[in-house]
Amino acid sequence: MDSNTVSSFQVDCFLWHVRKRFADQELGDAPFLDRLRRDQKSLRGRGSTLGLDIETATRAGKQIVERILEEESDEALKMTIASVPASRYLTDMTLEEMSRDWFMLMPKQKVAGSLCIRMDQAIMDKNIILKANFSVIFDRLETLILLRAFTEEGAIVGEISPLPSLPGHTDEDVKNAIGVLIGGLEWNDNTVRVSETLQRFAWRSSNEDGRPPLPPNQKRKMARTIESEV
């Protein structure tokens, strides 16, 4: 096993522990708490994949961080912070919408790269909107936290979420996954639109009807993908 992989996991475990202590003092805002929960799932998945104990890794990560801080001067810290581009966290969904449990009458699941796509194939003839919480850097989608499909009545009928065991995805991965979800929902004569915020930062455009600019051949391909897996 690569030593950098192990040490990276150890540092991530310790930093999560620090953030958890911060949250326990009721100091974290909604985006902070949301990332904390999702990073916990990711660490559990990575720990299982690597065969490493999280508690032991946290202690080792603490030693690594302490060693770095002992060697770090205040001036070097200022320069590092100034050179790192800041990302923004954007929210279409409330914390309640993100954390709400939902159930599918006819469940369908597909894995696309490091993203998991889920939808209820029992939903028909509905108006559906896709909402997402994600981070943005350089005015482009950086990391998807969670995307969910809602009916006009507020019911959740679909979802795209990162796989905890496979961290890392691009904006193209997200757009492709959205295409799969749209294709599956439209196959049952649902009308799907994407939130203006998601259109703006994923496709850098905004259509009045809420339709992302998916090429016609891609939409046909997505519909066939869903159909073939039913």
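Numbering starts at 1 and runs along the chain as it is shown here.
Note that Cβ sites are derived from N, Cα and C of the backbone, with glycine treated the same way.
Listed in Swiss-Prot as a mutagenesis experiment, Glu71 to Gly is described as follows: Abolishes the formation of closed homodimers, open homodimers are still able to form; when associated with 80-84 del. Trp187 to Tyr appears in Swiss-Prot as a mutagenesis experiment; the accompanying note says: No effect on oligomerization. Quoted from Swiss-Prot, the note on the mutagenesis of Val230 to Ala is: Abolishes interaction with human SCRIB, DLG1 and LIN7C.
With respect to their backbone Cα atoms, Glu71 (mutagenesis position) and Trp187 (mutagenesis position) stand 58 Å from each other. Residue environment of Trp187 (mutagenesis position) contains 18 other Cβ atoms, counted within 10 Å of its Cβ in all protein chains.
DSSP assigns Glu71 (mutagenesis position) to a helix in the three-state reduction.
Mapped onto three states, the DSSP output places Trp187 (mutagenesis position) in coil. Note on Glu71 (mutagenesis position): other Cβ atoms within 10 Å of its Cβ, all shown chains, come to 8.
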